[in-house]
Amino acid sequence: MIVLSVGSASSSPIVVVFSVALLLFYFSETSLGAPCPINGLPIVRNISDLPQDNYGRPGLSHMTVAGSVLHGMKEVEIWLQTFAPGSETPIHRHSCEEVFVVLKGSGTLYLAETHGNFPGKPIEFPIFANSTIHIPINDAHQVKNTGHEDLQVLVIISRPPIKIFIYEDWFMPHTAARLKFPYYWDEQCIQESQKDEL
């Protein structure tokens, strides 16, 4: 039996979200044949021991806390990302749900609906510590640290591994967006898996 105390009803939303993420991680199935796996025992891991990199994107620190490729997760994937001031995600969309929990810092979410031929001018939403963001499926978006300190977010996606379509700008046609799969943090493991299959 697992007992997870999250305090009173007035507990921080971060504690609640992180607790739910830990439960999902605990009850998820692991795939022993997953490439580059960090799976099996121990179920509880020290987050400081997980791989962290910027994957060629200055100002980004990415860590897959629980993922499909690295840990064998089937339904959700959880990342911890830190953006230095001025750094940003590419303009992109994906066919999965995405939720951000802002742990610290501030920034801007740029979000455009994708019902036309191209995203168009995005709507700007300020984001800040203890705010949550829900990205609708296939809506083009970008997160940028527009603050003066690091922006740290916990990101939860559905249906991993993620397949991302990247735009050069907000007026690039959807049909011209470039598919990036596997995504940067899954590349090495998926390439090693393909080599093993030959």
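Every residue, even glycine, has its Cβ placed from backbone N, Cα and C.
Original residues fill every noted site, and no substitution is shown.
According to Swiss-Prot, the protein has these features:
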MUTAGEN   Leu60 to Tyr  In abp1-9; lower auxin sensitivity and altered responses to continuous light and shade
MUTAGEN   Gln81 to Asp  Slight reduction of activation by auxin
MUTAGEN   His92 to Tyr  In abp1-5; defects in pavement cells interdigitation and decreased interaction with TMK1
BINDING   His92, His94, Glu98, His141  Zn(2+) binding site
MUTAGEN   Phe125 to Leu  No effect on activation by auxin
MUTAGEN   Pro136 to Leu  No effect on activation by auxin
MUTAGEN   His141 to Asn  In abp1-10; lower auxin sensitivity and altered responses to continuous light and shade
MUTAGEN   Trp185 to Tyr  Slight reduction of activation by auxin. Slight reduction of activation by auxin; when associated with L-181
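Cβ proximity to the Zn(2+) site centre (mean Cβ of His92, His94, Glu98, His141, cutoff 8 Å) flags the following additional same-chain residues: Thr89, Arg93, Ile135, Asp139, Ala140, Ile164. Taking Gln81, Phe125, Pro136, His141 as the mutagenesis positions under consideration, the smallest Cα distance to Glu98 (Zn(2+) binding site) is found for Pro136. His141 (mutagenesis position) sits 17 Å from Leu60 (mutagenesis position), taking the C-alpha atoms as the reference points. If you draw a 10 Å sphere around the CB of His94 (Zn(2+) binding site), it holds 24 other CB atoms from the protein chains shown.
Here the Cβ of Phe125 (mutagenesis position) has 14 other Cβ atoms within 10 Å, regardless of which shown protein chain they belong to.
If you compare Cα positions, His92 (mutagenesis position) sits closest to Pro136 out of the mutagenesis positions Leu60, Gln81, Phe125, Pro136. Of all the recorded positions given, namely Gln81, His94, Phe125, Pro136, those whose Cα is no farther than the 10 Å limit from the Cα of Leu60 (mutagenesis position) are Gln81.
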